[in-house]
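*Asks:* One structure follows; several queries about it will come next.
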Amino acid sequence: MATEAPIEATEVPPASATETVAKQPHKLERRWTFWFDNQSKPKQGAAWGSSLRKAYTFETVEEFWSLYDQIFKPSKLTANADFHLFKAGIEPKWEDPECASGGKWTVTSSRKANLETMWLETLMALVGEQFDESEEICGVVASVRRSQDKLSLWTKTASNEAIQMSIGRKWKEIIDAEKISYSFHDDSKRERSAKSRYTV
């Protein structure tokens with residue numbers, strides 16, 4: 001009775017390099033965390049930030065798109081709610097050591113579609129490390145309000161005007177905004193509507 005010859009290892013077709021690469025997740029330069037904050041029904045006497053919740057931390061392109069598509073679109077938010085994307089390890093609070101001496105670039109919009117587009121463009125720029133001063137950036141906040149929505153890019157060193165202006169010009173280009181302004185967190189702590197220190 002004839003027996004089948006054993007298959008030599010060299011006869012087994014190797015998996016193509018492209019298939020192997022396609023199956024591997026695409027790691028980002030750093031880990032990022034999505035946060036959620038809903039201030040629509042604040043509890044009496046609750047401290048600011050008490051409704052802030054850490055949602056998901058991710059480190060691959062695939063995880064980012066899955067989370068964005070399923071959850072983290074501003075159009076899914078109710079009024080007085082916020083989405084945050086910050087570097088892992090940094091909390092979206094003035095008190096965080098990385099944010100304490102910082103400030104934020106802000107753009108406002110009265111159209112929900114604009115906020116959605118600017119939010120996505122900013123997220124892609126952050127996780128894709130498109131800013132030359134990426135180490136100076138803490139994260140971004142999308143705030144949905146009844147009258148006007150707001151997008152804020154938080155940075156570490158408010159007093160360094162040269163760095164902030166460079167970041168501001170780049171961000172303005174990314175989101176295709178007419179005007180954005182920068183305020184210091186220290187000013188915001190003292191006054192509800194802090195004046196703008198820089199504008200582009």
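Just so it is clear, glycine is given a Cβ too, placed from its N, Cα and C backbone atoms.
Keep in mind the model shows the original residues, not the substituted ones.
From Swiss-Prot, for reference:
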type    : residues                              : note
VARIANT : ILE7 to Val                           : In allele A
BINDING : 44-49, LYS76, 94-95, 145-150, 189-192 : mRNA binding site
VARIANT : SER101 to Asn                         : In strain: T024242; alleles A, eIF4E2b and eIFiso4E-T
VARIANT : VAL107 to Ile                         : In strain: Xanthi; allele 1
VARIANT : LYS156 to Arg                         : In strain: T024242; alleles eIF4E2b and eIFiso4E-T
VARIANT : ILE163 to Ala                         : In strain: T024242; alleles eIF4E2b and eIFiso4E-T
VARIANT : MET165 to Val                         : In eIFiso4E-S
VARIANT : ARG190 to Lys                         : In allele eIF4E2b
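In the displayed structure, how are the listed features positioned relative to their neighbours?
*Replies:* The DSSP secondary structure for LYS76 (mRNA binding site) is helix. Sequence-distant neighbours of LYS76 (mRNA binding site) (same chain, six or more apart, CB under 8 Å from its CB) are absent.
Following the DSSP three-state reduction, the secondary structure of SER101 (variant position) is coil.
Its Cβ taken as reference, VAL107 (variant position) is surrounded by 21 other Cβ atoms within 10 Å in the chains shown.
Every protein chain considered, the tally of other Cβ atoms within 10 Å of the Cβ of LYS156 (variant position) stands at 20.
In three-state terms derived from DSSP, ILE163 (variant position) belongs to a helical segment. In sequence order, GLU133, GLU136, THR155, THR157 make up the list of same-chain residues 6 or more apart from ILE163 (variant position) whose Cβ falls under 8 Å from its Cβ.
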*Asks:* Quick check for the class: what is the C-alpha distance, in angstrom and rounded, between VAL107 (variant position) and GLN148 (mRNA binding site)?
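*Replies:* Taking the Cα atoms only, VAL107 (variant position) lies 10 Å from GLN148 (mRNA binding site).
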*Asks:* If I take the alpha carbons of SER101 (variant position) and GLN148 (mRNA binding site), what is the distance between them in whole Å?
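*Replies:* Cα to Cα, SER101 (variant position) and GLN148 (mRNA binding site) are separated by 27 Å.
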*Asks:* Spatially, and counting Cα to Cα, which of the binding-site residues is closest to MET165 (variant position)? Options: ARG145, GLN148, LYS189.
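*Replies:* For MET165 (variant position), the spatially nearest of the binding-site residues is LYS189.
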*Asks:* Out of SER101, GLN148, which of these recorded positions shows the lowest number of other CB atoms within 10 Å of its CB?
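*Replies:* Among the recorded positions SER101, GLN148, the lowest count of other Cβ atoms within 10 Å belongs to GLN148.
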*Asks:* Let me know the most crowded of the binding-site residues, choosing from ARG145, LYS189 and counting other Cβ atoms within 10 Å.
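*Replies:* Its Cβ has the most other Cβ atoms within 10 Å: ARG145.
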*Asks:* Work out how many Å separate ARG145 (mRNA binding site) and LYS156 (variant position) at their Cα atoms, rounded off.
*Replies:* 26
